[in-house]
Amino acid sequence: MGIANKLRLSSSSLSRILHRRILYSSAVRSFTTSEGHRPTIVHKQGLDILHDPWFNKGTAFTMTERNRLDLRGLLPPNVMDSEQQIFRFMTDLKRLEEQARDGPSDPNALAKWRILNRLHDRNETMYYKVLINNIEEYAPIVYTPTVGLVCQNYSGLFRRPRGMYFSAEDRGEMMSMVYNWPAEQVDMIVVTDGSRILGLGDLGVHGIGIAVGKLDLYVAAAGINPQRVLPVMIDVGTNNEKLRNDPMYLGLQQRRLEDDDYIDVIDEFMEAVYTRWPHVIVQFEDFQSKWAFKLLQRYRCTYRMFNDDVQGTAGVAIAGLLGAVRAQGRPMIDFPKMKIVVAGAGSAGIGVLNAARKTMARMLGNTETAFDSAQSQFWVVDAQGLITEGRENIDPEAQPFARKTKEMERQGLKEGATLVEVVREVKPDVLLGLSAVGGLFSKEVLEAMKGSTSTRPAIFAMSNPTKNAECTPQDAFSILGENMIFASGSPFKNVEFGNGHVGHCNQGNNMYLFPGIGLGTLLSGAPIVSDGMLQAASECLAAYMSEEEVLEGIIYPPISRIRDITKRIAAAVIKEAIEEDLVEGYREMDAREIQKLDEEGLMEYVENNMWNPEYPTLVYKDD
């Protein structure tokens with residue numbers, strides 16, 4: 001009886017065997033004709049073969065092999081032979097060491113990244129336990145600022161593929177390609193097209209590193225199960241001529257698709273992933289401004305998605321701005337009275353402006369007058385200077401924040417006024433940098449901030465990576481004194497004043513918010529990520545610090561508390577989803593059960609659904 005059972009095959013197993021025999025016979029004919037040798041028979045497909053050091057060829061798998069072995073989408077699109085692979089490895093290794101000295105302030109950052117990456121390859125549970133237990137030390141290694149250097153040198157660092165690659169050449173194939181990913185359930189996708197990686201510009205297919213790093217933080221901070229995350233690169237080409245002309249570049253060596261051709265690729269990708277994983281949350285990351293806003297508006301009311309550059313950066317900045325209000329000893333409701341000069345009108349800058357306007361307007365009653373009043377608190381300066389209604393060909397996204405020409409004339413300003421001129425005349429409470437221009441807040445600009453009408457002015461140098469920060473904390477504190485508030489997008493060390501006092505360098509990292517937004521959306525079952533859910537996340541972060549901490553100039557908590565911060569933000573997001581009647585349930589918890597949870601119950605619900613890196617007991621079961 002036992003032998004009979006072993007010999008009995010299911011119809012699906014028989015179909016797979018017959019299919020493989022057909023592929024084998026065709027492979028024999030093909031290989032024998034063209035290369036004069038028989039193929040090696042393998043019993044693995046997809047990621048299994050990529051993770052087998054004996055059979056893995058990496059980028060040398062031909063397109064025929066990729067289709068035959070279910071590898072399509074699991075490798076960068078450019079096919080290379082072994083000689084090209086060796087040349088790429090040696091060339092990029094040397095280039096990598098040369099560029100490392102211009103990278104993060106920690107000269108060992110790249111070496112640490114490599115060691116962590118090797119651990120990730122060997123033992124995922126141990127990797128995340130190390131990351132969680134040392135999050136303050138290693139978050140800057142797996143994410144900003146080190147990840148910027150990783151992306152710049154991705155082809156040299158590429159060893160084992162992570163995530164999926166969808167390219168312009170895969171049009172019409174994506175619906176089947178998603179099934180090459182082995183996970184039956186995916187909770188979180190981070191997707192990029194590589195067009196605007198941090199402040200480094202168009203890095204093409206190398207941008208996959210930012211998606212990998214972001215998802216590491218989803219696992220470490222939010223407890224998303226690492227078997228249910230998927231980093232994705234959508235390769236539509238690159239306008240980076242240096243990359244495009246590099247024979248060792250791993251991506252498509254063509255200019256970026258534009259207009260409807262571009263939209264068609266993204267549409268097909270979204271339809272494919274939501275067909276296979278209907279409940280997945282997709283975070284868009286580092287898309288250039290013109291597409292970041294268009295895609296957000298195109299998908300946000302249909303899919304569970306958000307854009308971290310537009311909405312996440314905005315949320316963290318709002319939390320910091322509200323913290324700056326508290327640091328002045330004022331209630332957060334005074335936020336609409338703050339005068340803010342914003343340097344930068346890209347996706348991040350406009351995202352912050354929109355979020356700040358909505359927050360102010362809500363505090364003022366959400367009337368049309370409230371929106372007008374809120375809008376009047378911002379002065380936006382881009383590469384061409386102050387944006388006013390007199391500007392020609394103004395970006396539609398920046399249009400609502402263009403100042404009235406006559407009003408500016410009364411203030412002694414005009415279209416194109418410099419940042420220094422604007423700061424001198426406006427005397428703002430806050431100078432907010434989202435320009436990606438390192439050193440933009442020059443000595444002259446910071447000197448002008450001395451005229452601020454605020455009792456405790458704030459400097460937010462939020463651009464990443466470190467070299468793109470508008471100024472350093474040392475620059476700001478040395479000119480404005482120890483009473484100011486400082487925040488940045490990249491990590492800096494606190495400034496010692498020599499009198500026992502410390503200038504706190506608050507890092508306004510997006511990792512404070514996006515893990516909680518993602519986790520809260522996931523556990524609520526909300527079909528969309530609403531503005532209210534995003535605002536709830538910001539206000540939760542702003543209220544996290546104690547009064548004593550805020551008065552000391554600490555407006556963001558230490559990264560070491562990230563699991564607790566994320567848990568509270570996720571609970572706040574779920575609570576807002578309940579109030580907006582967006583809750584649809586998660587797994588065994590239906591909507592009615594979630595709606596009954598009080599604040600303590602929500603916290604417990606979130607904590608119980610956060611993955612922890614512990615070794616499970618394994619039991620073998622024969623198929």
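Cβ atoms are placed via backbone N, Cα and C, with glycine included.
The structure displayed is predicted, hence computed values, not measured ones.
According to Swiss-Prot, the mutagenesis experiment Arg122 to Ala carries this note: Impaired fumarate-mediated allosteric activation. The active site, proton donor feature in Swiss-Prot is assigned to Tyr143; the stated evidence is similarity to another entry. The NAD(+) binding site feature in Swiss-Prot is assigned to Arg196, Asp309, Asn464; the stated evidence is similarity to another entry. The active site, proton acceptor feature in Swiss-Prot is assigned to Lys214. Annotation source Swiss-Prot lists divalent metal cation binding site at Glu285, Asp286, Asp309, citing similarity to another entry.
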May I have the list of same-chain residues other than Glu285, Asp286, Asp309 whose Cβ is within 8 Å of the Cβ centroid of the recorded divalent metal cation site, in sequence order?
Thr192, Arg196, Ile197, Ile210, Phe284, Phe287, Ala292, Asn307, Asp308, Ser347
According to DSSP, does Arg122 (mutagenesis position) fall in a helix, a strand, or coil?
helix
I need the most crowded of these recorded positions: Arg122, Tyr143, Lys214, Asp286, Asn464. Count other C-beta atoms within 10 angstroms of each C-beta and give me the top one.
Lys214
Starting from the Cβ centroid of Arg196, Asp309, Asn464, which together make up the recorded NAD(+) site, report each further residue of the same chain whose Cβ lies within 8 Å of that point, ordered by sequence.
Ile197, Leu198, Gly199, Glu285, Asp286, Thr313, Gly346, Ser347, Ala348, Ala436
A 10 Å Cα radius around Asp286 (divalent metal cation binding site) captures, of the recorded positions Tyr143, Asp309, Asn464, exactly Asp309
Taking only C-alpha atoms and a 10 A limit, tell me which of Arg122, Arg196, Asp309, Asn464 are near Glu285 (divalent metal cation binding site). These are the recorded positions.
Arg196, Asp309
When the Cα of the residue listed as 'active site, proton acceptor' is compared with the Cα of each of the recorded positions Arg122, Tyr143, Arg196, Asn464, which one is closest?
Tyr143
Integer Cα-Cα distance in angstrom, Asp309 (NAD(+) binding site) to Tyr143 (active site, proton donor):
15
Within 10 Å of each Cβ, count the other Cβ atoms, then let me know which of the binding-site residues Glu285, Asp309 comes out lowest.
Asp309
Here the Cα-Cα span from Arg196 (NAD(+) binding site) to Tyr143 (active site, proton donor), rounded to a whole number of angstrom, reaches 16
State the Cα to Cα distance, in Å, between Arg122 (mutagenesis position) and Tyr143 (active site, proton donor), rounded to an integer.
20
